[in-house]
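Quick notes on the structure that follows.
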Amino acid sequence: MIVLTIEEILKEVLNEIKPSKEDMEKLQLKANEIIDKIWEIVRENSYPILEVLLVGSSARNTNLKDDYDIDIFVLFDKSVSEDELEEIGLKIGTEAIKRLNGSYNINYASHPYVNGEVDGYEVDIVPCYKIDFGEKIISAVDRTPLHHKFLISRLNERLCDEVRLLKAFLKSLGLYGSDVKTKGFSGYLCELLILHYGSFINLLKEAQNWRIGKKIILKDIFEIYKDVDINKLKKFDEPFIVYDPVDLNRNVASPLSKDNFCRFIFYSRQFLKNPSIEFFKDYAKKLEEILENREHGYRLILKIPRENVVDDIIYPQMEKLQKSINKVIVKNEFVILNSKCFADDNYCYLYWEFLVYELPKIALREGPPVFEKERAERFLKKYGKVFIRDCKLFAYTEREYSHIIDLFKDIVNGNLQNISIPKYVNPRNGKIIELNSHGEHKQFNKECQ
């Protein structure tokens with residue numbers, strides 16, 4: 001068996017994940033064609049546009065193979081009202097795509113923008129205000145052109161390839177993406193980390209010294225903001241803090257969960273210890289399959305019809321409901337082995353695995369030593385019939401719930417008042433599904449991916 005060095009592994013990975021020069025040239029030509037069409041529309045209507053800018057990983061040459069999205073930002077003067085920006089922005093975006101015989105729809109971020117397809121390329125045309133470094137943003141997307149301008153002048157070809165390696169590593173681990181479902185690393189965060197540490201391997205090595213609350217302030221910040229005082233920077237109560245060079249009041253790493261922060265540290269260590277190309281090939285998915293191929297406890301799903309709201313709203317509400325239910329489950333002494341939530345277009349799924357589904361109807365309650373008069377009297381008053389063992393008071397009580405299904409039936413029927421019910425994920429609309437076999441569980445997971 002041939003053992004590859006880290007350098008050989010990374011070279012092989014890069015050959016697999018880096019887009020070809022020909023593909024990048026085709027993308028640039030198509031992006032230029034769309035930008036030319038936008039300027040054509042702007043001139044025809046005398047719209048107050050200051051700049052049209054190609055942004056994102058494709059524009060900065062940090063994209064992975066088969067990731068050829070075209071993100072175009074249309075920059076307005078700050079004197080334009082937000083209503084006018086939205087109206088003109090949508091007119092420009094829809095008309096440009098129509099003239100190129102593409103298809104489109106309207107999506108929403110901090111304000112509406114046009115998402116479409118032109119000759120096989122996914123295209124976003126986003127209106128925003130043109131601002132300078134240090135200026136107050138008007139909408140969240142105003143930062144994006146500055147992100148691009150900050151990075152494009154600092155990322156050379158070598159660093160771009162290092163970013164690609166990091167993205168591929170994170171993608172394989174299931175840690176790439178800052179959406180509410182993934183809670184991982186954004187592409188912009190990847191670029192900043194490589195800029196800060198200089199290479200993929202240096203980043204992995206330095207990550208071994210990270211702890212919760214790790215803070216990164218890029219040296220470039222001091223070049224942009226001459227009078228910045230690090231002691232007066234905004235404080236963040238988050239596991240990983242990377243100050244945005246474009247907006248020092250923003251933590252670029254805020255979407256990253258504590259567990260995913262720790263996963264990155266752990267798997268970075270494993271890769272450095274035992275380098276393998278497998279870390280770049282759906283590693284998390286394979287690991288999950290291994291973990292699933294085991295004996296299981298009792299599993300059930302609470303299946304709730306999904307309201308017509310975006311993931312950014314539905315996932316936090318599912319998590320809030322599951323945490324609230326978990327408190328009730330633990331209070332009733334059932335042991336949770338695993339719990340998670342996910343959603344498709346039609347339903348929200350809250351999943352649990354329990355050590356056992358049924359407990360004895362009788363529970364033993366341990367009280368204080370008999371010598372502690374006041375506590376002993378309170379225990380006696382609460383339980384009535386008590387007995388003494390090893391100088392302590394004990395009592396037998398009847399459990400309110402001896403079967404987990406009975407507890408969930410009361411949740412679905414609305415009989416428990418101490419469940420915090422979010423606006424868009426109501427357990428009273430739910431259906432309890434028991435997963436009795438391993439095959440049934442695997443099929444369910446497949447359907448819900």
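Residue positions begin at 1 at the first shown residue.
Yeah, the Cβs are placed from backbone N, Cα and C, and that goes for glycine too.
Long-range neighbours of HIS147 (CTP binding site) (same chain, six or more residues apart, CB within less than 8 Å of its CB): VAL55, TYR188, VAL246. For SER57, ARG60, HIS147, LYS167, TYR176, the entry in Swiss-Prot reads CTP binding site.
Positions annotated as ATP binding site by Swiss-Prot: SER57, ARG60, HIS147, LYS167, TYR176. In the three-state DSSP reading, TYR176 (CTP binding site) counts as strand. Counting only same-chain residues at least 6 apart in sequence, those with a Cβ under 8 Å from the Cβ of TYR176 (CTP binding site) are LYS167, LEU170, THR182, GLY184, PHE185, CYS190.
Among the features that Swiss-Prot reports, Mg(2+) binding site is placed at ASP69, ASP71, ASP124. Look at ASP124 (Mg(2+) binding site): DSSP puts it in a strand. If you draw a 10 Å sphere around the CB of ASP124 (Mg(2+) binding site), it holds 18 other CB atoms from the protein chains shown.
One entry in Swiss-Prot concerns the mutagenesis experiment ARG164 to Ala. Its note says: Loss of both AMP and CMP incorporation. The Cβ of ARG164 (mutagenesis position) lies under 8 Å from the Cβ of LEU14, ILE17, LYS18, THR62, ASN63, LEU64, each of which sits 6+ residues away along the same chain.
According to DSSP, LYS167 (mutagenesis position) sits within a helical segment. Within 10 Å of the C-beta of LYS167 (mutagenesis position) we count 23 further C-beta atoms, all protein chains included. Record note (Swiss-Prot) on the mutagenesis of LYS167 to Ala: Loss of AMP incorporation and high decrease in CMP incorporation.
LYS171 (mutagenesis position) has a Cβ environment of 20 other Cβ atoms inside 10 Å. One mutagenesis experiment named in Swiss-Prot is LYS171 to Ala, and its note says No decrease in both AMP and CMP incorporation.
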Any further residue of that chain within 8 Å (Cβ to the Cβ centroid of ASP69, ASP71, ASP124) of the recorded Mg(2+) site:
VAL55, GLY56, SER58, ILE70, ILE72, GLU122, VAL123, VAL126
Residues near ARG60 (CTP binding site) in space but at least six apart in sequence (CB under 8 A):
HIS148, LEU151, ILE152, LEU155, CYS160, GLU191
CTP site residues SER57, ARG60, HIS147, LYS167, TYR176: biggest Cα-Cα distance, Å?
19
Give the sequence-ordered list of residues that share a chain with ASP69 (Mg(2+) binding site), lie 6 or more positions from it, and have CB atoms under 8 Å from its CB.
GLY56, SER57, SER58, ASN63, TYR121, GLU122, VAL123, ASP124
Integer Cα-Cα distance in angstrom, ASP71 (Mg(2+) binding site) to LYS171 (mutagenesis position):
21
With every protein chain in view, how many other Cβ atoms are within 10 Å of the Cβ of SER57 (CTP binding site)?
23
